[in-house]
Amino acid sequence: MMATFSCVCCGTSTTSTYCGKRCERKHVYSETRNKRLELYKKYLLEPQKCALNGIVGHSCGMPCSIAEEACDQLPIVSRFCGQKHADLYDSLLKRSEQELLLEFLQKKMQELKLSHIVKMAKLESEVNAIRKSVASSFEDSVGCDDSSSVSKL
């Protein structure tokens with residue numbers, strides 16, 4: 001019999017620490033973010049935002065990486081949260097502002113379309129459920145009137 005645990009991230013029942021890769025990434029992200037914020041607080045520094053936030057259509061919720069020195073000097077603060085975003089930033093700088101804006105707006109438009117489709121499907125199912133309940137209650141009330149009129153004859 002396998003032992004069951006609760007996922008550290010979402011609390012669902014699982015056979016390991018995390019229920020899946022998504023929860024594992026989310027938990028590691030959260031821990032890293034909290035450790036960085038503690039270091040900023042320790043040195044009385046204002047948390048710096050990743051420089052990727054300066055590019056149109058890109059954002060990052062992770063504070064810039066911060067490294068403590070061996071001696072009690074001020075820590076080294078990077079412009080980015082990690083190497084992946086530093087590389088992405090460099091590649092995005094090669095593109096024009098208009099190109100980035102167009103790409104961002106196209107993504108946003110696609111997200112809004114999908115969101116709209118989901119909302120419309122939900123509304124349609126609610127309307128159909130109401131129509132069905134109204135139709136069945138109408139049939140019940142009509143059925144009662146017919147039976148009472150028949151018994152009077």
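Cβ coordinates come from backbone N, Cα and C, glycine included.
According to Swiss-Prot, the mutagenesis experiment Cys7 to Ser carries this note: Complete loss of C1 zinc-binding activity; when associated with S-9; S-10; S-19 and S-23. Under the three-state DSSP scheme, Cys7 (mutagenesis position) falls in the coil class. Of all Cβ atoms in the shown protein chains, 17 besides its own fall within 10 Å of the Cβ of Cys7 (mutagenesis position).
According to Swiss-Prot, the mutagenesis experiment Cys10 to Ser carries the annotation: Complete loss of C1 zinc-binding activity; when associated with S-7; S-9; S-19 and S-23. When Cβ atoms from all protein chains are considered, those within 10 Å of Cys10 (mutagenesis position) total 14, not counting its own.
As a published mutagenesis entry, Cys60 to Ser appears in Swiss-Prot alongside the note: Complete loss of C2 zinc-binding activity; when associated with S-64; S-71; S-81 and S-85. In the three-state DSSP reading, Cys60 (mutagenesis position) counts as coil. If you draw a 10 Å sphere around the CB of Cys60 (mutagenesis position), it holds 19 other CB atoms from the protein chains shown.
Counting only same-chain residues at least 6 apart in sequence, those with a Cβ under 8 Å from the Cβ of Cys64 (mutagenesis position) are Arg36, Pro47, Gln48, Lys49, Cys50, Ala51, Val77, Ser78, Arg79, Phe80, Cys81. Here the residue is the original one, while Swiss-Prot reports the published mutagenesis Cys64 to Ser with the comment Complete loss of C2 zinc-binding activity; when associated with S-60; S-71; S-81 and S-85.
Under mutagenesis, Swiss-Prot gives Ser96 to Ala or Arg with this note: Reduced viral accumulation. DSSP assigns Ser96 (mutagenesis position) to coil, not to a helix or a strand. The Cβ of Ser96 (mutagenesis position) lies under 8 Å from the Cβ of no residue that is in the same chain and 6 or more residues away along the sequence.
Between Cys60 (mutagenesis position) and Cys10 (mutagenesis position), the C-alpha separation comes to 22 Å.
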